[in-house]
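Following: one structure in structure tokens, then a few remarks.
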Amino acid sequence: MVKLFSFLLLVWVASPAFSSEFLKASGSNFYYGGQKVFLSGVNFAWRSYGSDFGNGQYASNGPALKDWINKVKASGGNTARVWVHVEGQVSPAFDSHGFVTSTDSKKTLINDLSDLLDYANGQNVFLILVLFNGALQNNSNVQNLFWDESKLNSYINNALTPMVNALKSKPSLAAWEVLNEPEGTLQPGSDQNSCYDTSTLAAQGAGWGGKKFPMKQILKTINWISSAIHNADSKALVTVGSWSELTQTDSFGYRNHYKDSCLTGAGGKSNGIINFYQMHTYSHSGKWNQNAPFKVNRWAYNVNDKPLLIGEFASVCSQNEGIQNLYKYAYNNGYNGALTWQFNSGGDCSDTYSNQMYGMQALKGQNDQSGGKGGMVSVNIN
């Protein structure tokens, strides 16, 4: 009996200490604890661009990020979108030949992210961790991950998989985002396969950050990274943040380049798909695109198999609806979340953090579980 007890104790100690609850995507909604959830929050993006985590940088940036989490909670929000590698300034660590050797040279990245996730957990705030920036990508080592399978595998094996394994027990980890706005470095071009044909996007401004990658290479990279995440953590949610509605729907004559068939066709890995859609939206000259998220309801996009998050928006680049009305519109028109840009208040189309706090207050405590409504906002993460 003593030996049996000792064996059972050993098994219990060696077992992953998973929480009983994690954010889930089912059909067109997010769920937590059996309740439909609306991700109401902000983009932290970064405090120090590309240098918030890893190589000891978190010591100077972590306190500010935690203060921002406090502000999200105080305003009634529940989610923040946080950028990790960005353009590879600090992480991952590359050798002289461009192969990834580890998460970062001082190997602090995982502990940094773990600490922030634990803090967010205590404040009932979910974090979406964004791996790379596709709007701008000037690091040749990161660029080569899109072209060289052996280098991409070195990232997957030596940085990504260790991160996912170390963090998969964190209930505040809402999702992994492979790329922010990959259309920024898209090389528009024609292709017989509609998944890869982006010829119509050239006139829409795609490639503003430098025309570096054809769509097929982007989709293959997303497919491989998503597959690796799902291999390490089958329950993980994965997404991609598109610059607009133009590339994540087949409605209105557009093309959904990130649907399952396009991703698996490009990369060949059946589990290398995204678990929810994510559109970014800003007005131009004070006008929304006619089919922008704040002009139509989510059902108009016909992507009803997965949740749909408005991953970036700002009241200063809207049609003067007011930030609280924008949050309410998303909540009442079938969207599964809305995140303002951006809490450090830097750059164009960025609301002040005080205005973003005011915006989140519009949905504080909301919990409408009826059809077409957002669901629960005040989430008790445990």
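Just so it is clear, glycine is given a Cβ too, placed from its N, Cα and C backbone atoms.
Here the original residues stay in place, and none of the substitutions has been built in.
Per Swiss-Prot, these features apply:
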- GLU181: active site, proton donor/acceptor (ACT_SITE)
- GLU312: active site, nucleophile (ACT_SITE)
- TRP83, ASN144, 147-151, ASN180, GLN187, GLN204, TRP208, TRP243, TYR282, HIS284, TRP341, ASP348: substrate binding site (BINDING)
- TRP243 to Phe: 2.5-fold reduction in substrate affinity and minor reduction in substrate turnover compared to the wild-type (MUTAGEN)
- HIS284 to Ala: Slight reduction in substrate affinity and minor reduction in substrate turnover compared to the wild-type (MUTAGEN)
- HIS284 to Trp: About 1.4-fold increase in substrate affinity, but 1.5-fold reduction in substrate turnover compared to the wild-type (MUTAGEN)
- TRP341 to Phe: 2-fold reduction in substrate affinity and 10-fold reduction in substrate turnover compared to the wild-type (MUTAGEN)
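This view paints the features noted in Swiss-Prot onto the structure.
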residue: TRP83; record: substrate binding site; contacts (Cβ under 8 Å, 6+ apart): PHE44, ALA45, TRP46, GLY50, ASP52, VAL130, ASN133, ASN180
residue: TRP147; record: substrate binding site; contacts (Cβ under 8 Å, 6+ apart): GLN217
residue: GLU149; record: substrate binding site; contacts (Cβ under 8 Å, 6+ apart): none
residue: GLU181; record: active site, proton donor/acceptor; contacts (Cβ under 8 Å, 6+ apart): ASN133, GLY134, ALA135, GLY241, SER242, TRP243, HIS280
residue: GLN187; record: substrate binding site; contacts (Cβ under 8 Å, 6+ apart): GLY207, LYS211, LYS212, PHE213, PRO214
residue: TRP208; record: substrate binding site; contacts (Cβ under 8 Å, 6+ apart): ALA135, GLY184
residue: TYR282; record: substrate binding site; contacts (Cβ under 8 Å, 6+ apart): GLU312, PHE313, ALA314, CYS317, SER318, CYS349
residue: TRP341; record: mutagenesis position; contacts (Cβ under 8 Å, 6+ apart): VAL42, ASN43, ALA45, HIS280, GLU312, PHE313, ALA314, CYS349, SER350, ASP351
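Rounded to a whole number, the C-alpha distance linking HIS284 (mutagenesis position) with LYS151 (substrate binding site) is 39 angstrom. Counting other Cβ atoms within 10 Å of each Cβ, the recorded positions LYS151, HIS284 show the lowest value at HIS284. In the shown protein chains, 28 other C-beta atoms lie within 10 A of the C-beta of GLU312 (active site, nucleophile). Summarising the environment of TRP243 (mutagenesis position), the number of other Cβ atoms within 10 Å of its Cβ, over all protein chains shown, is 25.
In the three-state DSSP reading, TRP341 (mutagenesis position) counts as coil.
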